[in-house]
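Notes for the one structure printed next.
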Amino acid sequence: MNGTEGPNFYVPFSNKTGVVRSPFEAPQYYLAEPWQFSMLAAYMFLLIMLGFPINFLTLYVTVQHKKLRTPLNYILLNLAVADLFMVFGGFTTTLYTSLHGYFVFGPTGCNLEGFFATLGGEIALWSLVVLAIERYVVVCKPMSNFRFGENHAIMGVAFTWVMALACAAPPLVGWSRYIPEGMQCSCGIDYYTPHEETNNESFVIYMFVVHFIIPLIVIFFCYGQLVFTVKEAAAQQQESATTQKAEKEVTRMVIIMVIAFLICWLPYAGVAFYIFTHQGSDFGPIFMTIPAFFAKTSAVYNPVIYIMMNKQFRNCMVTTLCCGKNPLGDDEASTTVSKTETSQVAPA
């Protein structure tokens, strides 16, 4: 084996020379230079400085402006809440551990950090599934004149949390486990060892199939149907130009969120799957560290996309920041993507 396995860790470094120490007890500077750990800490500090204000602002602006409290926005706000969980439960912990060069909070802290990171990522993925289904139901009308209302949005939010917990909670109760990964300063699911005591392999397969592949299949199916329906409706001019424009805007926004999610999480998922299928092979700590830390940017990009592509929310945000005045002079009451859940676009 090209790594060293302990009772609650796996270090991707052979202990033939006797230098390997538990990532819960001693700095891991034999894995990487101290300055590299400092770079990780600086990166986490940047994500905290960006992730907390922009997600908190998303929640605050919505509370301040009643017009933003639409069913579709409930799902988008759910993403902001999940991102804040990642910032407080994961990023702050990883910042501190990176400064020390090892996971100073012990196995319990590792469980909490891994749980919050997994929970946030899964809430984001299942929120995108709910958004994709909402777009499919609203635009393609498979259920006649069904309207996506507040109760449906609340059920959608509850669904995302149930599914996310179904992925993040089992390692806390004995099905798989959370262990330090990469440079041993952040924690994630154990892809590295079979660890028969916790039936680790069965959980990893379950997670990849149920909590990654199936959601992506649903998302791609919904948007494939949606693109076809919108083109057909536009060709037959079934809707007004204003309605079609609004539907295209909200659909474009959600599709960009999906693309951003894939850019952030596919490298991590790909590396994790490779490690899982090549357990014991030779790979360095950087191999998992880079995609793991890159995936954490997901806590920043969703609100940025939302703010950039939603004119009404952007205007409300500017009004809030400028103490009730909007220097841009845009009309907040204009038709926007956040109010398109009552769309009447129908299939051909």
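Glycine is treated like the rest: Cβ placed from N, Cα and C.
What Swiss-Prot says about the mutagenesis result for ASN2 to Cys is this: Stabilized by a disulfide bond and normal light absorption; when associated with C-282 and D-15. According to DSSP, ASN2 (mutagenesis position) is assigned to coil rather than to any helix or strand.
Sequence-distant neighbours of ASN15 (mutagenesis position) (same chain, 6+ apart, CB under 8 A from its CB) are THR4. Annotation of the published mutagenesis ASN15 to Asp in Swiss-Prot: Normal light absorption; when associated with C-2 and C-282; the original residue is retained in the structure shown.
Within the same chain, residues at least 6 positions away in sequence whose Cβ sits under 8 Å from that of GLY90 (mutagenesis position) are GLU113, PHE116, ALA117, GLY120, SER186, LYS296. Looking at Swiss-Prot, you'll find the mutagenesis GLY90 to Asp noted as follows: Increased thermal stability and decreased retinal uptake. Decreases stability of the inactive conformation.
Per Swiss-Prot, mutagenesis THR94 to Ile is noted as: Stabilizes the activated conformation and hinders hydrolysis of the covalent bond that retains all-trans-retinol. Taking Cβ-Cβ distances under 8 Å and a sequence gap of 6 or more within the same chain, the neighbours of THR94 (mutagenesis position) are LEU40, MET44, GLU113, CYS185, SER186, LYS296. Under the DSSP three-state reduction, THR94 (mutagenesis position) is assigned to helix.
DSSP assigns GLU113 (mutagenesis position) to a helical segment in the three-state reduction. As a published mutagenesis entry, GLU113 to Gln appears in Swiss-Prot alongside the note: Causes shift to the activated conformation.
Feature annotation from Swiss-Prot assigns Zn(2+) binding site to GLU201, GLN279; the stated evidence is experimental evidence. Secondary structure from DSSP puts GLN279 (Zn(2+) binding site) in coil. Listed in sequence order, TYR191, TYR192, THR193, PRO194 are the same-chain residues at least 6 apart in sequence whose CB falls under 8 Å from the CB of GLN279 (Zn(2+) binding site).
Under mutagenesis, Swiss-Prot gives MET257 to Tyr with this note: Causes shift to the activated conformation. Its Cβ placed at the centre, MET257 (mutagenesis position) has 23 other Cβ atoms within 10 Å.
Around the Cβ of ASP282 (mutagenesis position), a 10 Å sphere holds 11 further Cβ atoms from the protein chains shown. Quoted from Swiss-Prot, the note on mutagenesis experiment ASP282 to Cys is: Stabilized by a disulfide bond and normal light absorption; when associated with C-2 and D-15.
Using Cα positions, the member of the recorded positions GLU201, MET257, ASP282 nearest to ASN2 (mutagenesis position) is identified as ASP282. Cβ neighbour counts within 10 Å, taken over all protein chains shown, single out GLU113 as the most crowded of the recorded positions GLU113, GLU201.
The distance from the Cα of MET257 (mutagenesis position) to the Cα of GLU201 (Zn(2+) binding site) comes to 31 Å. Residue environment of ASN2 (mutagenesis position) contains 12 other Cβ atoms, counted within 10 Å of its Cβ in all protein chains.
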